[in-house]
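Data block below; observations after.
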Amino acid sequence: MATVEPETTPTPNPPTTEEEKTESNQEVANPEHYIKHPLQNRWALWFFKNDKSKTWQANLRLISKFDTVEDFWALYNHIQLSSNLMPGCDYSLFKDGIEPMWEDEKNKRGGRWLITLNKQQRRSDLDRFWLETLLCLIGESFDDYSDDVCGAVVNVRAKGDKIAIWTTECENREAVTHIGRVYKERLGLPPKIVIGYQSHADTATKSGSTTKNRFVV
């Protein structure tokens, strides 16, 4: 005679405690996976392509704006390296609200620390120097004088490339020289290499191919 096994009632799972719920949520959504790291300023990246048939301003194009570390790297990794640009092209990174031109209200009384590279340095140094320049800007690397920084420009030219950090007030000796010293150190330039700071006004009115330096480090 067949025997019938008695039905067994499944044991219910014990209720989840609040602590276990919290642990479970942390596993699913670790804040590090989705929280972006904000920068102190919002920045705008511009691109200039020298088309002789257009005006200077028509050749200048805003690529993108960003205000987090993650968005900076996403943009940087998406665009062409400076060393791959055609001669006559520029990248400019400026604080949002400042246009990369001398005439801008924040730039017109300012100037630039200028790094001049020879043609051989396009392959060896240009991209490294430009990235370090960008990191100096977005990382506010100039201590109390980071507010004096407006932006930076890389000019890709057949005769030799240039990188410059622009500041807002050329008469502010303390800020300008501090920025220059920190910048030179961050680029790893040896002491024997001298870099110069030129006011935009002097550059605009220069007679000849060179502009006098207001400061050197």
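Glycine too: its Cβ is placed from the backbone N, Cα and C atoms.
Among the sequence features in Swiss-Prot, the mutagenesis site S53 to A is noted as follows: Does not affect ability to rescue growth of yeast lacking a functional EIF4E/CDC33 gene. Quoting Swiss-Prot on the mutagenesis of S53 to A or D: No effect on phosphorylation level nor incorporation into eIF4F complex. The annotation that Swiss-Prot gives for the mutagenesis experiment W56 to A reads: Impairs mRNA nuclear export. Reduces affinity for ribavirin. Annotation source Swiss-Prot lists mRNA binding site at W56, Q57, W102, E103, R157, A158, K159, G160, D161, K162, T205, K206, S207, citing experimental evidence. Quoting Swiss-Prot on the mutagenesis of W73 to A: Abolishes binding to EIF4EBP1. Impairs interaction with DDX3X. Does not impair mRNA nuclear export. Does not affect affinity for ribavirin. Here Swiss-Prot notes a mutagenesis experiment, W102 to L, with the remark: Decrease in mRNA cap binding; when associated with A-105. As a published mutagenesis entry, E103 to A appears in Swiss-Prot alongside the note: No effect. Swiss-Prot gives this note for the published mutagenesis D104 to A: No effect. Among the sequence features in Swiss-Prot, the mutagenesis site K119 to A is noted as follows: Higher affinity for EIF4G1. Recorded in Swiss-Prot as a mutagenesis result, S209 to D carries the remark: Phosphomimetic mutant; confers resistance to cellular stress and DNA-damaging agents. Does not affect ability to rescue growth of yeast lacking a functional EIF4E/CDC33 gene.
The structure, with features from Swiss-Prot marked on it.
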| residue | record | contacts (Cβ under 8 Å, 6+ apart) |
| --- | --- | --- |
| S53 | mutagenesis position | none |
| W56 | mutagenesis position | none |
| W102 | mutagenesis position | K108, H200, T203, A204 |
| E103 | mutagenesis position | none |
| D104 | mutagenesis position | I98, C150 |
| R157 | mRNA binding site | P87, G88 |
| K159 | mRNA binding site | K119 |
| D161 | mRNA binding site | S82, T116, L117, Q121, R122, L126, V154, N155 |
| T205 | mRNA binding site | none |
| S209 | mutagenesis position | none |
* Asked: Within the chain of W73 (mutagenesis position), which residues six or more apart in sequence place their C-beta under 8 angstroms from its C-beta?
  -> none
* Is S53 (mutagenesis position) helix, strand or coil when read with DSSP? -> coil
